[in-house]
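Participant: Provided herewith is a single structure, encoded as structure tokens, for subsequent inquiry.
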Amino acid sequence: MTRINLTLVSELADQHLMAEYRELPRVFGAVRKHVANGKRVRDFKISPTFILGAGHVTFFYDKLEFLRKRQIELIAECLKRGFNIKDTTVQDISDIPQEFRGDYIPHEASIAISQARLDEKIAQRPTWYKYYGKAIYA
């Protein structure tokens, strides 16, 4: 599973922040593999709106600039929180065709969907999730 959230990185629980930091770069690798196999953006069914579940990762295939910028924010936030992260480099995506390197500005409704999913996860284990190392709900 690869998680890409739309919530501000500064508002993510520590666990969500680390998970996204680890998982987001997988999308760059997946797109590179598809490009190497001759795929173009038009070969994918990309939802016109943000979705969770099936199609969630594919939604971002033509939005790699958004993901690149988000990875910069994730790394900065991890360092700000004092996390010991090993990889602080942001992937150079200039080798990927331009049609995949679009930017994205999430709509408020999309951000709300993303936040609702995070809230749902936190509600399932309220004492486990932390923010700056402190329990969100003690």
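From the backbone N, Cα and C atoms, a Cβ is placed for every residue, glycine too.
Pulled these from Swiss-Prot:
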ACT_SITE  Thr2  active site, nucleophile
ACT_SITE  Glu23  active site, proton acceptor
MUTAGEN   His16 to Glu  50% decrease in enzymatic activity
MUTAGEN   His16 to Gln  60% decrease in enzymatic activity
MUTAGEN   Arg22 to Gln  Almost complete loss of DNA glycosylase activity
MUTAGEN   Glu23 to Gln  Complete loss of DNA glycosylase activity. Complete loss of AP lyase activity
MUTAGEN   Glu23 to Asp  Complete loss of DNA glycosylase activity. No effect on AP lyase activity
MUTAGEN   Arg32 to Gln  10% decrease in DNA glycosylase activity
MUTAGEN   Arg40 to Gln  20% decrease in DNA glycosylase activity
MUTAGEN   Arg42 to Gln  25% decrease in DNA glycosylase activity
MUTAGEN   Arg68 to Gln  35% decrease in DNA glycosylase activity
MUTAGEN   Asp87 to Asn  20% decrease in DNA glycosylase activity
MUTAGEN   Asp119 to Asn  5% decrease in DNA glycosylase activity
MUTAGEN   Lys134 to Gln  20% decrease in DNA glycosylase activity
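Distances, neighbours, how buried they are, the whole picture for these features please.
Facilitator: Annotation for Thr2 (active site, nucleophile): same-chain Cβ neighbours under 8 Å, separated by at least 6 residues, are Glu23, Leu24, Arg26, Val27, His56, Val57.
A helical conformation is recorded for Glu23 (mutagenesis position) in the three-state DSSP classification.
If you take the C-beta of His16 (mutagenesis position) and look for same-chain residues 6 or more apart in sequence within under 8 angstroms, you find Arg3, Asn5, Leu118, Lys121, Tyr129.
His16 (mutagenesis position) carries a helical DSSP state (H, G or I).
Packing around Arg22 (mutagenesis position) is summarised by its Cβ count: 14 other Cβ atoms lie within 10 angstroms of its Cβ, all protein chains included.
All protein chains shown were included, and the count of other CB atoms within 10 Å of the CB of Arg32 (mutagenesis position) stands at 15. In the three-state DSSP scheme, Arg32 (mutagenesis position) falls into the helix class.
Under DSSP, Arg40 (mutagenesis position) is assigned to coil, being neither helix nor strand in the three-state scheme. Sequence-distant contacts of Arg40 (mutagenesis position), defined by Cβ-Cβ distance under 8 angstroms and a gap of at least six in the same chain, are Pro97, Glu99.
Close to Arg42 (mutagenesis position) in the fold, though at least 6 residues off in sequence, lies no residue with a CB less than 8 Å from its CB.
A helical conformation is recorded for Arg68 (mutagenesis position) in the three-state DSSP classification.
DSSP classifies Asp87 (mutagenesis position) as coil under the three-state reduction. The local packing around Asp87 (mutagenesis position), expressed as other Cβ atoms within 10 Å of its Cβ over all shown chains, amounts to 11.
A 10 Å cutoff on Cβ-Cβ distances gives Asp119 (mutagenesis position) a total of 11 other Cβ atoms nearby, all chains included.
Taken residue by residue with DSSP, Lys134 (mutagenesis position) is part of a strand. Within 10 Å of the Cβ of Lys134 (mutagenesis position) there are 8 other Cβ atoms, across all protein chains.
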Participant: So, three-state DSSP: helix, strand or coil for Thr2 (active site, nucleophile)?
Facilitator: coil
Participant: Could you list the residues of the same chain, at least six apart in sequence, whose Cβ is under 8 A from the Cβ of Arg68 (mutagenesis position)?
Facilitator: Val90, Gln91, Ile93
Participant: What's the CA-CA gap between Asp87 (mutagenesis position) and Arg22 (mutagenesis position) in angstrom, rounded?
Facilitator: 9
